[in-house]
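J.: Pulled the feature table from Swiss-Prot, pasting it below:
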DOMAIN    82-294  domain 'CHASE'
DOMAIN    362-651  domain 'Histidine kinase'
MUTAGEN   HIS365 to Gln  Loss of function; when associated with A-614 and N-877
MUTAGEN   GLY614 to Ala  Loss of function; when associated with Q-365 and N-877
DOMAIN    676-802  domain 'Response regulatory 1'
DOMAIN    827-962  domain 'Response regulatory 2'
MUTAGEN   ASP877 to Asn  Loss of function; when associated with Q-365 and A-614
Amino acid sequence: MGKPEARSGWRNAAAAAWVLVAVACAAYMHWHLRRETMDRAEERLVSMCEERARMLQEQFGVTVNHVHALAILISTFHFEKFPSAIDQDTFAKYTARTSFERPLLNGVAYAQRIFHHEREMFENQQGWIMKTMKRQAAPPQDEYAPVIFSQDTVSYLARIDMMSGEEDRENILRARATGKAVLTNPFRLLGSNHLGVVLTFAVYRPGLAADASVEERVEATAGYLGGAFDVESLVENLLSKLAGNQDIVVNVYDVTNASEPMAMYGPQSPDGKVSLFHVSTLDFGDPFRAHEMRCRYRQKPPLPWSAITNPLGTFVIWMLVGYIICAAWSRYDKVSEDCRKMEELKTQAEAADVAKSQFLATVSHEIRTPMNGVLGMLDMLLGTDLSMTQKDYAQTAQMCGRALITLINDVLDRAKIEAGKLELEAVPFDLRSLMDDVISLFSSKSREKCIELAVFVCDDVPKVVIGDPWRYRQILTNLVGNAVKFTERGHVFVRVCLAENSKVEANQVLNGTMNGKDGKVETTANGAFNTLSGFQAADERNNWDYFKLLLSDKEPHMDELECDRSYQNDCDCVTLMISIEDTGVGIPLHAQDRVFTPFMQADSSTSRNYGGTGIGLSISKCLAELMGGQISFTSRPFVGSTFTFSAVLKRSCKDTSSDSKRSLSEALPTAFKGMKAILVDGRPVRGAVTRYHLNRLGIVVKVVNNLSMGLQTLAGQNGVKESREKLSMLFIESDIWRPETDILLLNRLHELKNNGQVHELPKLVLLVTSEADKDRYGSAFDIVMYKPIRASTIASCLQQLLKVVMPERKDNQNRPSFLRSLLIGKNILIVDDNKVNLRVAAAALKKYGAKVHCVESGKDAVSLLQQPHCFDACFMDVQMPEMDGFEATRQIRQMEVKANEERKALDLMEGSTFVESHLPVLAMTADVIQATYEECIKSGMDGYVSKPFDEEQLYQAVSRLVVGTKESAV
């Protein structure tokens, strides 16, 4: 009992001591901060007072210097010139015009030194008599100082003897004895009623030495220059230019008589003691007078809040420290409780993630299932006998449905990316064929807009690479689609090269190291830019000089065209740099920071004018990062945009299956190998792109700027002579063709043939961007080729033009007939709870001769597939009532295992060959997330077909399964 009491008493004593220490610390801090504040205030007062005193002296000195200069002027032009070059009018005009140099002087006047014996002659010469300050005749005295020249502002001083006044006489005597400016006592100036002083300066005759004695100065004195100095105006002007005037009070005193200082400026000092006060000495150059400036604060410096808040805060902190120590264990208990709650939240978050996946699966299935029915029925409708109007309506509805499916897929892709469940494939694919396929998607749109659309792949890029072609295509489709959408004139140019080459060449262009140029954008003679279309591009590095570095230094050899350069290297990674350049509207500067934000567009008008949801770029950025690259852009409003992304892929190894490559690309024909052609194109970038596609077919191309040069090349002029018997084609760009003049050049072709210079006329091919160009110029040519050009489309046109017979490839057989031979008579079971989907799938398979049986539940499917059965394949919906597709497939596999075991035992007893029974089961669902695919494989399904599917997807899947079943049976 005693110990707790003692402990309590000790705690009370410690608490009291703690409070006393806290109070002492706070009190000391208050005193210290208050002392520091007063010291800083005093330092500031001293600084401001000294600064004002220094500037006052400087301004006073400047005015004195101007008066001194005026004295020298009088000495020079009044005494050295005979007759004098200065009279009253001259003096008045000069002083009036130069008064801006003496703003603090009310006026200046010059008084000449006259001895008594010269007075009569002087007065006769001037025509007036000297007067005193009281306007009376000057009494006789040893010498006089009558004012002979005066500024108009002090014209009342004319004829007055300045020696008649006692104080003025003393100033004159001191001024000529010292050679310096001397001042009077302060007095009220006439006119302004301001306090001021009279400044007097002696004027000496020329030739006075600088170290002259007093007697020599007095002897050489010729007159006196004086002016009224407005001290109040001087100080007011000074203080108006300085900061802090509202804080301090300035007084200027004449302290020649220290016991009775005379105020020259400022209010009267308050009665009582002033806490902060500073005196600065003023030196106005008069050795006989003393002046000083006295400064004080207008109000007592306030006590800073820190002197109150800091001590109070310190006291509070001391109190809080004690409280914190006491509350430490309580805090520990609270942290333990928070940890427990966090564990619960973690469990809830994991459950939410599972729920999110289930929600995505459900939403995907519920949306895509009816869309599958809509699109399937539209496909079936288009296969019937429709009028043109009905067919147009159905095709429009089909296009809208596919656009909706694309949007759904984009949203689901974004969700899969955020959930970290998007995986990339690694399969070999032909990069150049894929690029051509992407460009072909937008060919009709580019022709409608009359814009150039082209693709170029550098020679050092491998032909076959390993990666995910579908995701690679998705990025390209998004970027090229945006470029075409936002471009109304000019071009869209897709370029693929190796990243390491792209960086080096771009730096060379940026630093201006190529061909001795300064790195500026090169233009043609007519002012157009050296780009694909002649319009300016956003990225100024992408000019012709940069593009030349991407081209091979020599024409590709025919042998090189046949072999795949990717097989010359071992399997390794390659980083591709793909840029999509357009000359569209560009991206506004304020919107460039949110370009890759999902569902965000530049502004509200973007969606109205161009459509779209703003999710494509976000997905493209995520996919590029998943491929080990990144995406960036350069955009200039009303000029265009250039999007660049990189992707890390693998080179295809030597042992890569040729069948895999054939399935991913269409082999180009070799019938055109060795042919020669001339391309007439005035734009070097576009000409290089066209030559690239022709070179892929084995055609050797020479590019010229105009048709005249082409004919000269054809005729063997300018030192160039092509092999005439092999020159098969003459390609001409539509914007180069000038019918009124170039038709004469074509007539020249016939003359060359008639003269024997050309054995056979080449075929004329016109390259056009739109239907209008074909209608305008096409009649003069053998064939018109629409852009964007691809190697396959060129081959098709040239086959028609040159009547070239190409061997039919095995894989170019009639696909429907081939599939009919595979599927005819096959028994296929379709399981789906949606009757519309059943009709769509059944119609697609029946079209190729398959025998289709449909059921609407998993239980019915299990009953029909009891061993033995007659079905060759089964399409199984995943989400169905009562029994879903997963459970139905598991039961089917269990029945197969049991039946195979029984059959195997029976075959062993009979000595016959055992053939395992396996029914191909393909998942058929609208759920496209990775978790569903994994569940399909886990349950025993053989494949996966997502809804909405088309006929192509159906027959490819079935043919693969049927062929696989045949091979396993053999």
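Backbone N, Cα and C define each Cβ position, glycine as well.
Describe the structural surroundings of these features, if you would.
T.: In the three-state DSSP scheme, ASP877 (mutagenesis position) is classed as strand.
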J.: Around the C-beta of ASP877 (mutagenesis position), how many further C-beta atoms are within 10 angstroms, looking at every protein chain?
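T.: Summing over all protein chains shown, ASP877 (mutagenesis position) has 27 other Cβ atoms within 10 Å.
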J.: Could you give me the DSSP helix, strand and coil counts for the domain 'Response regulatory 2' (827-962)?
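T.: Reading the DSSP string over the domain 'Response regulatory 2' (827-962) gives 67 helix, 24 strand, 45 coil.
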J.: Where does the mean pLDDT land for the domain 'Response regulatory 1' (676-802)?
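T.: Residues in the domain 'Response regulatory 1' (676-802) carry a mean pLDDT of 78 in this prediction.
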